[in-house]
Amino acid sequence: MELKAEEEEVGGVQPVSIQAFASSSTLHGLAHIFSYERLSLKRALWALCFLGSLAVLLCVCTERVQYYFHYHHVTKLDEVAASQLTFPAVTLCNLNEFRFSQVSKNDLYHAGELLALLNNRYEIPDTQMADEKQLEILQDKANFRSFKPKPFNMREFYDRAGHDIRDMLLSCHFRGEVCSAEDFKVVFTRYGKCYTFNSGRDGRPRLKTMKGGTGNGLEIMLDIQQDEYLPVWGETDETSFEAGIKVQIHSQDEPPFIDQLGFGVAPGFQTFVACQEQRLIYLPPPWGTCKAVTMDSDLDFFDSYSITACRIDCETRYLVENCNCRMVHMPGDAPYCTPEQYKECADPALDFLVEKDQEYCVCEMPCNLTRYGKELSMVKIPSKASAKYLAKKFNKSEQYIGENILVLDIFFEVLNYETIEQKKAYEIAGLLGDIGGQMGLFIGASILTVLELFDYAYEVIKHKLCRRGKCQKEAKRSSADKGVALSLDDVKRHNPCESLRGHPAGMTYAANILPHHPARGTFEDFTC
């Protein structure tokens with residue numbers, strides 16, 4: 001009997017019945033379905049209700065899982081007050097790239113056709129449209145008889161012939177304090193030689209402002225020098241029909257992209273630009289499409305990633321690949337394009353890339369971005385009351401003041417910034433919470449209930465497998481070993497002397513019954 005019991009123990013204890021498990025389970029309704037009663041209408045109704053609830057639960061959970069894998073996001077908009085804000089970088093360019101007075105005979109010889117001042121035969125194309133004074137100067141410079149051309153460099157030409165901020169800047173104030181041309185850093189763009197205020201480069205700290213409103217930002221008065229504009233006798237990519245400046249307000253962490261993102265400021269007006277800093281936070285895939293910026297910007301010519309840096313980087317690579325040169329405003333160490341390369345290759349290629357090619361330069365949105373919202377308003381200057389005063393102050397005519405002077409006032413509207421943040425509409429915690437809530441509502445289950453079911457299923461499966469297969473053989477082998485051990489123990493525990501001593505007559509044998517034992521003796525004496 002002991003061997004049989006131990007064999008059953010090795011084979012595995014039989015799990016409790018389904019009725020016993022159901023009666024103690026925390027899963028609602030299970031005890032009513034698997035009860036000890038005979039099959040009845042009550043049990044059938046309970047089973048039907050349980051299966052219906054389970055089906056609804058599966059449908060709801062499936063819908064929640066599908067919704068999660070759509071990776072929806074929502075946008076949170078907030079305004080945060082600040083005690084101070086970093087003033088943005090302000091880049092400005094004169095819409096005229098080259099000053100007429102700075103174009104030399106050598107410049108005209110090499111770049112006259114590019115500037116539409118000369119035709120391909122080095123002749124002035126239409127003398128009837130020229131101003132007499134400009135025509136006389138141009139005819140003298142265009143006389144190339146016995147002229148020996150010198151080496152020409154486009155970068156040097158842009159730098160020398162571009163408008164000088166020291167000549168354009170008539171007045172400058174930041175937060176009521178006087179500033180000067182030294183506070184502007186030269187930067188080259190597609191508009192040529194431009195200037196950036198508060199660039200934050202060359203070891204200069206970024207300027208901050210403590211208040212909002214006019215008078216607490218940058219206010220400058222500029223002379224656009226229309227008398228230095230190149231005469232327009234034809235159309236090229238370098239030709240400008242406008243008069244004024246182009247302005248871009250941007251973060252110090254991104255280069256200016258003024259030909260695409262700038263706004264115009266006209267002479268004869270004071271332009272007010274009320275700004276608000278906007279901090280944008282986008283989500284990376286799969287919730288969004290932004291690019292997570294790392295220490296390595298993945299750009300060839302810029303240390304930090306931004307959309308404008310990516311565009312300039314891409315345009316530079318495109319021109320180097322197609323024209324074997326780069327424009328003056330482009331970074332890198334490739335040679336600068338010659339005027340002929342500008343006209344024949346660089347300008348057409350860049351125009352095609354900007355306007356038509358939507359696949360070559362695909363720049364992803366960075367996940368963190370700072371931009372500046374703007375509201376512009378203008379008033380006419382000079383007034384009739386101030387025209388004579390300004391003409392006398394700057395030693396110009398009233399007509400010149402009206403045609404060339406502009407005032408630009410850039411300030412924060414209020415001292416706060418706006419955050420526009422993308423957030424996950426549905427996270428894993430929400431998914432688990434919804435599934436858990438639906439489980440509790442429809443079948444009264446929790447995670448521990450599911451563990452109960454798995455534990456019971458494991459015990460049943462283990463018992464079935466052990467009865468059919470390997471466990472049974474191992475049980476028999478183990479039982480045999482234990483049986484031998486038990487027999488030896490029984491022998492050791494057995495004491496025959498006690499039973500023999502208790503025999504009333506004892507046991508005696510004849511002397512000859514045992515060899516070499518001459519005397520009679522009892523069996524007790526022999527064995528004990």
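Heads up, residue numbers simply count up from 1 along the chain you see.
Cβ atoms here come from the backbone N, Cα and C positions, even for glycine.
The mutagenesis experiment Q102 to R is recorded by Swiss-Prot, whose note states: Decreased inhibition by mambalgin-1; when associated with E-167. Annotation of the published mutagenesis R155 to L or F in Swiss-Prot: Decreased inhibition by mambalgin-1; the original residue is retained in the structure shown. Among the mutagenesis entries in Swiss-Prot is D167 to E, noted as: Decreased inhibition by mambalgin-1; when associated with R-102. What Swiss-Prot says about the mutagenesis result for D347 to A is this: Loss of inhibition by mambalgin-1. Changed pH-gating as lower pH is required for activation. For the published mutagenesis D351 to G, Swiss-Prot gives the following note: Decreased inhibition by mambalgin-1. Changed pH-gating as lower pH is required for activation. For the mutagenesis of F352 to L, Swiss-Prot gives this note: Complete loss in the shift of pH for both activation and desensitization by the spider venom psalmotoxin-1. Decreased inhibition by mambalgin-1. The structure shown keeps the original residue. Swiss-Prot lists Y360 to A among its mutagenesis entries, and the accompanying note reads: Loss of inhibition by mambalgin-1. The note that Swiss-Prot attaches to the published mutagenesis S478 to A is: No effect on phosphorylation. Swiss-Prot documents S479 to A as a published mutagenesis change and attaches the note Loss of phosphorylation.
Overlay of Swiss-Prot feature records on the structure.
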| residue | record | Cβ contacts under 8 Å, 6 or more apart |
| --- | --- | --- |
| Q102 | mutagenesis position | R160, A161 |
| R155 | mutagenesis position | F188, V328, Y336 |
| D167 | mutagenesis position | D223, Q225 |
| F352 | mutagenesis position | none |
| Y360 | mutagenesis position | C314, Y318, L353 |
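Cβ neighbour count for D347 (mutagenesis position) (all protein chains, 10 Å cutoff from its Cβ): 20. Reduced to three states, the DSSP call for Y360 (mutagenesis position) is coil. A helical conformation is recorded for Q102 (mutagenesis position) in the three-state DSSP classification.
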